[in-house]
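Okay, so here's the structure we're looking at.
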Amino acid sequence: MREYKVVVLGSGGVGKSALTVQFVTGTFIEKYDPTIEDFYRKEIEVDSSPSVLEILDTAGTEQFASMRDLYIKNGQGFILVYSLVNQQSFQDIKPMRDQIIRVKRYEKVPVILVGNKVDLESEREVSSSEGRALAEEWGCPFMETSAKSKTMVDELFAEIVRQMNYAAQPDKDDPCCSACNIQ
């Protein structure tokens, strides 16, 4: 069974913990309690292949930003979350993706861009097209979720597993990876 380390990143209050807890336990956290860092483990079967996810729910506040490099270094897949009802959180997500590329020294890191709180449609500040355009620019999947209504939560974690499974395959076009069996 494959084990993957998934890191959930985003500004404070965007719903990182709510998404993670909804996926792991099936419950919604009503009260906002800023996270420093929390680890969760969950088995998941995607495309008939079982995996264990070790999910790191990170702090969104700037005072813990210095810890991000370490999280990123150890992560294999990244869920970048912003709130659909907070334009600033959408702007804040861009440097986080840049930080992933800088730390990993690789452009094709498994990343999913997530607009959360789709249940608050009437308060929306970030359009779907803005999210899609950014995901297209980054070459990654884009999803809109709601931890509260459990919209696309399981699909989100299944998709990051697919992205990590794909990234774990040797690149047939890369002479380095096809010349040897190192994975």
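Any Cβ shown, glycine's included, is placed from N, Cα and C.
At each noted site, the model still has the original residue.
While the structure shown retains the original residue, Swiss-Prot records the mutagenesis experiment K5 to R with this note: Reduced NEDD4-dependent ubiquitination; when associated with R-94; R-148 and R-150. When secondary structure is read from DSSP and collapsed to three states, K5 (mutagenesis position) falls in the strand class.
Using a 10 Å radius centred on the Cβ of G10 (GTP binding site) and all shown protein chains, the other Cβ atoms total 23. Positions annotated as GTP binding site by Swiss-Prot, on the basis of similarity to another entry: 10-17, 57-61, 116-119.
In the three-state DSSP classification, G12 (mutagenesis position) falls within coil. What Swiss-Prot notes for the published mutagenesis of G12 to V is this: Dominant active (GTP-bound mutant). 2-fold decrease in GDP dissociation rate constant and GTPase activity. No change in interaction with TNIK. No change in endosomal trafficking.
Of all Cβ atoms in the shown protein chains, 23 besides its own fall within 10 Å of the Cβ of S17 (mutagenesis position). For the mutagenesis result S17 to N, the note given in Swiss-Prot is Dominant negative (GDP-bound mutant). Severely impairs GTP-binding and partial loss of interaction with MAP4K4, MINK1 and TNIK. Decreased localization to the plasma membrane; increaded localization to lysosomes and late endosomes.
Here the residue is the original one, while Swiss-Prot reports the published mutagenesis T35 to A with the comment Decreases affinity for GTP and 3-fold reduction of GTPase activity.
The Cβ of F39 (mutagenesis position) has 10 neighbouring Cβ atoms from other residues within 10 Å, across all protein chains displayed. In the three-state DSSP assignment, the secondary structure recorded for F39 (mutagenesis position) is strand. Annotation of the published mutagenesis F39 to S in Swiss-Prot: Loss of RASGEF1A- and RASGEF1B-mediated GDP to GTP exchange. Complete loss of interaction with MAP4K4, MINK1 and TNIK, and loss of ubiquitination by NEDD4; the original residue is retained in the structure shown.
Within the same chain, residues at least 6 positions away in sequence whose Cβ sits under 8 Å from that of K94 (mutagenesis position) are L134. For the mutagenesis of K94 to R, Swiss-Prot gives this note: Reduced NEDD4-dependent ubiquitination; when associated with R-5; R-148 and R-150. The structure shown keeps the original residue.
Swiss-Prot lists K117 to R among its mutagenesis entries, and the accompanying note reads: Increased binding to RAB40C; when associated with R-148 and R-150. Increased localization within endolysosomes; when associated with R-148 and R-150. Decreased cell invasion; when associated with R-148 and R-150. For K117 (mutagenesis position), applying a Cβ distance below 8 Å and a minimum sequence separation of six or more within one chain yields V14, G15, S83, L84, V85, S146, A147, K148.
Quoted from Swiss-Prot, the note on mutagenesis experiment T145 to I is: Imperfect binding of guanyl nucleotides. Around the Cβ of T145 (mutagenesis position), the same chain contributes G15, L19, V114, G115, N116, V118, T151, M152, V153, L156, each under 8 angstroms and 6 or more positions distant in sequence.
Other Cβ atoms within 10 Å of the Cβ of K148 (mutagenesis position) number 19 in total over all chains. Under the heading of mutagenesis, Swiss-Prot lists K148 to R and annotates it as follows: Reduced NEDD4-dependent ubiquitination; when associated with R-5; R-94 and R-150. Increased binding to RAB40C; when associated with R-117 and R-150. Increased localization within endolysosomes; when associated with R-117 and R-150. Decreased cell invasion; when associated with R-117 and R-150.
Listed in sequence order, Q22, G26, F28 are the same-chain residues at least 6 apart in sequence whose CB falls under 8 Å from the CB of K150 (mutagenesis position). Quoted from Swiss-Prot for the published mutagenesis K150 to R: Reduced NEDD4-dependent ubiquitination; when associated with R-5; R-94 and R-148. Increased binding to RAB40C; when associated with R-117 and R-148. Increased localization within endolysosomes; when associated with R-117 and R-148. Decreased cell invasion; when associated with R-117 and R-148.
Of the listed recorded positions, namely K5, K16, the sparsest CB environment within 10 A is found at K5. Candidates G10, K16, T58 (binding-site residues) were compared with F39 (mutagenesis position); those inside 10 Å Cα-Cα are T58.
Of all Cβ atoms in the protein chains displayed, 20 besides its own lie within 10 Å of the Cβ of V118 (GTP binding site). With respect to K5 (mutagenesis position), the closest of these recorded positions in Cα terms is T58, chosen from G12, G13, K16, S17, T58.
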